[in-house]
Amino acid sequence: MARPPMHGSVIVPDWHETVEGKEYLACILRKNRRREFGLLERPVLPPSVVIDTASYKIFVSGKSGVGKTALVAKLAGLEVPIVHHETTGIQTTVVFWPAKLKASDCVVMFRFEFWDCGESALKKFDHMLPACKENADAFLFLFSFTDRASFEDLPGQLTRVAGEAPGLVKIVIGSKFDQYMHTDVPARDLTAFRQAWELPLFRVKSVPGRRLADGRTLDGRAGLADTAHVLNGLAEQLWHQDQVAAGLLPSSPESAPG
């Protein structure tokens with residue numbers, strides 16, 4: 001299995017904070033609120049702006065209650081459910097994210113189509129998992145820092161979900177990272193896991209998103225800043241995967257991920 005690229009080797013990490021980056025982000029915002037996009041919708045850019053779109057299907061996997069739906073909601077700038085309700089079927093969410101490529105200095109609009117399915121539905125209906133995996137470009141594997149069992153279940157999840165697709169992008173995400181006082185997953189265990197599996201690992205918080213001045217509306221720009229590391233990480237891994245598949249890059253970079 002090819003090693004993933006080093007962080008920041010494909011995508012310019014903090015480009016979204018630059019003046020140019022903020023101009024592109026404006027197309028996925030409306031008055032500092034995130035725009036919602038349906039399956040057939042896309043951001044509207046000025047006629048003078050020519051930009052390529054790279055589309056990817058991403059299946060989100062993990063035990064019930066680890067925060068799969070909450071993660072997708074955060075990435076899309078939607079309200080995170082306060083009370084946990086298991087997803088009853090397959091739920092798809094589209095997220096657009098502009099990013100600048102380091103090698104070419106070009107901006108690409110990444111379109112991520114997240115597929116989320118409740119654990120009970122996956123067990124009850126045999127066709128659910130194949131449907132989620134069909135034509136997938138990447139898998140996100142979630143665990144909760146407050147649920148030791150979800151972390152110990154990761155190897156089984158990786159084998160069960162991605163065992164037949166060893167070459168696809170696989171990323172591990174630890175949710176509820178802000179609840180460090182109650183963590184059941186110490187740093188040494190994370191280090192051992194990363195050394196064994198050589199997969200990118202990101203941490204996300206479970207705190208509610210910041211609000212605009214009205215106290216009710218989610219602050220779209222603040223939400224993007226909070227999740228940019230995950231969106232950039234996804235873009236980096238997927239773009240690198242495409243370049244390797246096209247024969248434009250070697251399958252194993254010289255350096256391991258940091």
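Any Cβ shown, glycine's included, is placed from N, Cα and C.
Residues as originally present; substitutions not included.
What Swiss-Prot says about this protein:
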BINDING   SER64, GLY65, GLY67, LYS68, THR69, ALA70, ILE82, HIS84, THR87, LYS176, ASP178, SER206  GTP binding site
MUTAGEN   THR69 to Asn  Loss of localization to the cilium basal body
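GLY67 (GTP binding site) is surrounded by 27 other CB atoms, counting those within 10 A of its CB over all protein chains shown.
Annotation for THR69 (mutagenesis position): same-chain Cβ neighbours under 8 Å, separated by at least 6 residues, are PRO81, THR87, GLN91, ASP116.
Counting only same-chain residues at least 6 apart in sequence, none has a Cβ under 8 Å from the Cβ of ILE82 (GTP binding site). For SER64 (GTP binding site), the count of additional Cβ atoms within 10 Å of its Cβ stands at 14 [all protein chains shown]. Residue environment of THR87 (GTP binding site) contains 18 other Cβ atoms, counted within 10 Å of its Cβ in all protein chains. Take the CB of ASP178 (GTP binding site) and look out to 10 A: across all protein chains shown you find 12 other CB atoms.
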